[in-house]
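**Student:** Okay, these came from Swiss-Prot:
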BINDING   T164, I165, T273, V274  K(+) 1 binding site
BINDING   T164, T273  K(+) 4 binding site
BINDING   I165, G166, V274, G275  K(+) 2 binding site
BINDING   G166, Y167, G275, F276  K(+) 3 binding site
MUTAGEN   H148 to A  Decreased basal mean amplitude of channel current
MUTAGEN   H148 to K  Increased basal mean amplitude of channel current
MUTAGEN   F279 to Y  No effect on extracellular pH sensing. Causes reduced inhibition induced by a pH shift from 7.2 to 8; when associated with S-284, D-285 and E-288. Inverts pH-dependent gating, with channel conductance being inhibited by acidic pH and activated by basic pH; when associated with S-284, D-285, E-288 and L-290
MUTAGEN   N284 to S  No effect on extracellular pH sensing. Causes reduced inhibition induced by a pH shift from 7.2 to 8; when associated with Y-279, D-285 and E-288. Inverts pH-dependent gating, with channel conductance being inhibited by acidic pH and activated by basic pH; when associated with Y-279, D-285, E-288 and L-290
MUTAGEN   A285 to D  No effect on extracellular pH sensing. Causes reduced inhibition induced by a pH shift from 7.2 to 8; when associated with S-279, S-284 and E-288. Inverts pH-dependent gating, with channel conductance being inhibited by acidic pH and activated by basic pH; when associated with Y-279, S-284, E-288 and L-290
MUTAGEN   N288 to E  No effect on extracellular pH sensing. Causes reduced inhibition induced by a pH shift from 7.2 to 8; when associated with S-279, S-284 and D-285. Inverts pH-dependent gating, with channel conductance being inhibited by acidic pH and activated by basic pH; when associated with Y-279, S-284, D-285 and L-290
MUTAGEN   R290 to L  Loss of K(+) channel activity. Normal basal conductance but reduced inhibition induced by a pH shift from 7.2 to 8; when associated with Y-279. Inverts pH-dependent gating, with channel conductance being inhibited by acidic pH and activated by basic pH; when associated with Y-279, S-284, D-285 and E-288
Amino acid sequence: MYFSYIGYFFLPPLVAVPAAAPPVCQPKSATNGHHPVPRLSISSRATVVARMEGASQGGLQTVMKWKTVVAIFVVVVVYLVTGGLVFRALEQPFESSQKNTIALEKAEFLRDHICVSPQELETLIQHALDADNAGVSPVGNSSNSSSHWDLGSAFFFAGTVITTIGYGNIAPSTEGGKIFCILYAIFGIPLFGFLLAGIGDQLGTIFGKSIARVEKVFRKKQVSQTKIRVISTILFILAGCIVFVTIPAVIFKYIEGWTALESIYFVVVTLTTVGFGDFVAGGNAGINYREWYKPLVWFWILVGLAYFAAVLSMIGDWLRVLSKKTKEEVGEIKAHAAEWKANVTAEFRETRRRLSVEIHDKLQRAATIRSMERRRLGLDQRAHSLDMLSPEKRSVFAALDTGRFKASSQESINNRPNNLRLKGPEQLTKHGQGASEDNIINKFGSTSKLTKRKNKDLKKTLPEDVQKIYKTFRNYSLDEEKKEDETEKMCNSDNSSTAMLTECIQQQAEMENGMVPTDTKDQGLENNSLLEDRN
């Protein structure tokens, strides 16, 4: 039974799609000058696959990958297990009840007929089963019943062999019959496959004409191609169901005396080549069938198999097309996603680099402005403090300068040398008192060089209040240099945050508005207090 499915799907001679479609499947009137639309038919060149894949494919089929085969195998196994569980749940209770019923019937028969032993009863039942397996009904008078091997019945049995249906209600019992059945099936099944192919081609022609008319009508109404294909498929299946399923089911219900469910069950099981054999047309020994009844049933099986083969082939083609289109769409989506990711990554890197450069430049400018403002404010404060000293006190500071020196390039303003010396009280003029405040402050601002060049003897002879003022200026200069170094390090680091930029800008704004930092104000107040005490 499974061989029929293999033939329908994998062997070209056995599939109902063998030859070129007749030209009537694509009439010129149906095209209206446009490209022909994919049509549902049984012919191989009129199938959906041939039209949707295009002539570039050349009819070549790709080999299925092992991963796909394993995945399908797993799905089939799961499907089989599910079906087995459902059938067991539905049929096992009935089987158990039948076992109990036959056991009770046998016990009751032996109780009513004491003269019959259990062994004799079992022998009688076994003979009845053998007769039934041989095709002889043990019910009623078997001598008056029709033979299972008359010409009509034998013809019907031969048809079930080459169609691979195999109902199983009758089977050859002799060795000669079994050997002939093997040879008959080997040569008959391929021959029947060719016949199915020819009938399928003719059915494709008939349905192709009908579907072309339907497509022409819908194309005039400007219906989309997808809707046309869906409607054509539905009409194709409905027409086949009416001709090959509904009408035969009604006939079998009337002749065989079956219910509607049993009739439809027999039709579907037969046309799918399953053939359980529990229901067989012409197999009721109590009905006198006409001689032409069984040959007519076999002819219906022939045409119905061709139709069902076309339906199954069409479903398989649609699945292949959908699978291929899905793979192509997934590939396109992956390509677009990769391209989009690359573009976004490049844009992100460029934006990050640009922002990093801008932030770094702003931080550098802010740090430079802050350093210059601090230096300017510190110089102003020192100059103001020195101006408050008397000429005698300033002469003492002038004595500390034993040699000429200048500020470092880092601390000097505009890299100018500081060559100005403080003069004594007798040499101090009005011009000397107010001249070059910047050079004076730069000398005292360079604490490192001042420490190296200062005269230790003069330092020891300085008064205590002057030493306090000197230490205050020195500590203040050291603190200022440390703050400037820390600010430059923070501004030059790669991981500087925008918070530092905000702080620098705020401090710059405060300095531009004339606000003096708190530490500078405190230091100035302390210097003023020391000077007042000294005076």
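Every residue gets a Cβ built from N, Cα and C, even glycine.
So, quick note: what you're seeing has the original residues, none of the substitutions.
Please situate the listed features within the shown structure.
**Tutor:** DSSP assigns T273 (K(+) 1 binding site) to coil, not to a helix or a strand. Here the Cβ of T273 (K(+) 1 binding site) has 22 other Cβ atoms within 10 Å, regardless of which shown protein chain they belong to.
If you draw a 10 Å sphere around the CB of T164 (K(+) 1 binding site), it holds 21 other CB atoms from the protein chains shown.
Using a 10 Å radius centred on the Cβ of G166 (K(+) 2 binding site) and all shown protein chains, the other Cβ atoms total 18. Annotation note: G166 (K(+) 2 binding site) sits in a coil segment as assigned by DSSP.
The Cβ neighbour count for H148 (mutagenesis position), using a 10 Å radius over every protein chain in view, is 19.
In this structure, H148 (mutagenesis position) belongs to neither helix nor strand by DSSP; it is coil.
Proximity of F279 (mutagenesis position) to non-local residues of its own chain (separation of 6 or more, Cβ distance below 8 Å) is seen for E256, W258, E262, Y265, F266, V269, given in sequence order. Mapped onto three states, the DSSP output places F279 (mutagenesis position) in coil.
Sequence-distant neighbours of N284 (mutagenesis position): residues of the same chain at least 6 apart with a C-beta under 8 Å from its C-beta are E256, G257. DSSP assigns N284 (mutagenesis position) to coil in the three-state reduction, outside any helix or strand.
Applying an 8 A CB threshold to same-chain residues 6 or more apart, the list for R290 (mutagenesis position) is empty.
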**Student:** What Cα-Cα separation, expressed in whole Å, is found between V274 (K(+) 1 binding site) and Y167 (K(+) 3 binding site)?
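**Tutor:** Checking the Cα atoms of V274 (K(+) 1 binding site) and Y167 (K(+) 3 binding site) gives a distance of 8 Å.
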**Student:** Do me a favour and check the Cα-Cα span between G275 (K(+) 2 binding site) and Y167 (K(+) 3 binding site); whole Å is fine.
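**Tutor:** Counting only the Cα atoms, the answer is 5 Å.
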**Student:** Out of I165, V274, give me whichever of these binding-site residues has the highest number of other Cβ atoms within 10 Å.
**Tutor:** I165
**Student:** Is any of the recorded positions H148, F276, N288 within 10 Å of I165 (K(+) 1 binding site) (Cα-Cα), and if so, which, in sequence order?
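**Tutor:** The recorded positions passing the 10 Å Cα test are F276.
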